[in-house]
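I have placed the structure first, in the form of structure tokens, so that the comments after it can refer back to it.
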Amino acid sequence: MMNSIFGKRKTPAELLRENKRMLDKSIREIERERQGLQTQEKKLINEIKKTAKQGQMGAVKVMAKDLIRTRHQIEKFYKLKSQLQGVSLRIQTLKSTQAMGEAMKGVTKAMGQMNRQMNLPSLQKIMQEFERQNEKMEMVSEVMGDAIDDALEGDEEEEETEDLVSQVLDEIGIDINQELVNAPSGAVAVPAAKNKVVQAEATGAEDSGGIDSDLQARLDNLRKM
């Protein structure tokens with residue numbers, strides 16, 4: 001009811017904005033007056049020079065006094081403009097301070113709401129579950145990496161073994177051919193070499209079985225987590 005009769009009450013921000021607008025307007029008017037006085041000053045100086053050349057010293061003294069008053073007025077306008085600019089700067093500082101206060105008020109309110117919504121036991125449970133799953137993921141990655149390394153290492157060893165066996169058999173084959181010419185009984189070296197190869201392959205199979213068993217055990221442990 002009171003607002004409808006006397007009008008809506010202005011906020012401090014609105015009052016500061018209106019006062020700053022009035023100050024800025026006054027500063028512009030003072031600046032125009034000062035520029036006008038400076039133009040008048042230049043005209044007086046020219047008139048004084050012209051009158052002095054004509055020898056009219058009485059008129060020169062009168063215009064000189066007018067020039068002094070004009071310069072004093074220009075100086076006053078400079079001071080007044082500086083003072084108004086200082087007040088305008090203070091108003092702007094107040095507006096900035098008020099805006100910062102409102103922002104801090106909003107931030108504080110939001111932080112309070114967030115803190116009230118936080119459930120510390122639930123957060124602790126989430127973090128514990130995250131740590132458990134992260135640890136499990138690291139173990140899975142480690143097991144998979146070891147499995148890949150073992151598989152690649154087995155392939156490399158198998159390839160190297162095959163190359164070595166081929167080289168040995170070639171050498172044995174050459175010896176066998178030479179011994180077949182000289183002594184037929186030397187051919188018995190081939191089965192022995194083959195038996196060694198078979199034994200090596202059996203040993204490799206047993207080692208591979210051990211690796212597979214170890215990998216399976218680690219995977220079983222992960223499933224229990």
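Just so you know, the numbers here start at 1 and follow the chain as drawn.
The backbone N, Cα and C atoms fix where each Cβ goes, glycine too.
Among the natural variants that Swiss-Prot reports, GLU47 to Gln is described with the note: In strain: cv. Ag-0. Look at GLU47 (variant position): DSSP puts it in a helix.
In the shown protein chains, 15 other C-beta atoms lie within 10 A of the C-beta of LYS95 (variant position). A natural variant is reported in Swiss-Prot for this position, LYS95 to Arg, and the note states: In strain: cv. Per-1.
Looking at Swiss-Prot, you'll find the natural variant VAL143 to Phe noted as follows: In strain: cv. Mal. DSSP classifies VAL143 (variant position) as helix under the three-state reduction.
Per Swiss-Prot, natural variant ASN182 to Ser is noted as: In strain: cv. Bas-2.
For the natural variant GLY186 to Ser, the note given by Swiss-Prot reads: In strain: cv. Ct-1.
According to Swiss-Prot, the naturally occurring change ALA192 to Thr is described as follows: In strain: cv. Tsar.
One natural variant catalogued in Swiss-Prot, ALA193 to Thr, is accompanied by this note: In strain: cv. Edi-0, cv. Lip-0, cv. Sie and cv. Bur-0.
Among the natural variants that Swiss-Prot reports, VAL198 to Gly is described with the note: In strain: cv. Mas.
Under its natural variant annotations, Swiss-Prot gives VAL198 to Ile the following note: In strain: cv. Dul.
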Check: Counting every protein chain present, what is the number of Cβ atoms, excluding its own, within 10 Å of the Cβ of GLU47 (variant position)?
Finding: 15
Check: Within 10 Å of the Cβ of VAL143 (variant position), how many other Cβ atoms are there?
Finding: 16
Notebook entry, point to check: If you measure VAL143 (variant position) to LYS95 (variant position) at Cα, how many Å is it?
Noted result: 63
